[in-house]
Amino acid sequence: MENKVINFKKIIDSRGSLVAIEENKNIPFSIKRVYYIFDTKGEEPRGFHAHKKLEQVLVCLNGSCRVILDDGNIIQEITLDSPAVGLYVGPAVWHEMHDFSSDCVMMVLASDYYDETDYIRQYDNFKKYIAKINLEKEG
């Protein structure tokens, strides 16, 4: 599945708004881990890694941040600023998060538990990993 913006159904009435998140429905995988990022320093970017197998959906519950995605061929830049919008980040995608607003709360839904061996933390290693995947697809 390619990286994509997911527009969650928002239910609005006089009491406020509600968004339901359901695994294997509006989230394209089984959710094994949920974490959130808050109290960020706007000038301090985060991320700067890729995962070999992990899938994620990023949701900005409050405030905003700018996300850069790089699949080795295309670089995308997306601003997340709504709790009714998620960003699917697939495996083998380098991702960076920049320009956090002071009130930003970013929730991340993940397809698996934390596993340090799944991380690619150096951009040069990421490019080599992508080249290897592309060779395997061709051969």
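Just so it is clear, glycine is given a Cβ too, placed from its N, Cα and C backbone atoms.
This is the original sequence, none of the listed changes applied.
Taken verbatim from Swiss-Prot:
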- H49 to N: Loss of catalytic activity (MUTAGEN)
- H49: active site, proton acceptor (ACT_SITE)
- H51 to N: Retains some catalytic activity (MUTAGEN)
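Counting only same-chain residues six or more apart in sequence, the Cβ atoms lying under 8 angstroms from the Cβ of H49 (mutagenesis position) belong to W94, H95, Y119, I120, R121. Cβ neighbours within 10 Å of H51 (mutagenesis position), excluding its own Cβ and spanning all shown chains: 21. H51 (mutagenesis position) falls within a strand when secondary structure is assigned with DSSP.
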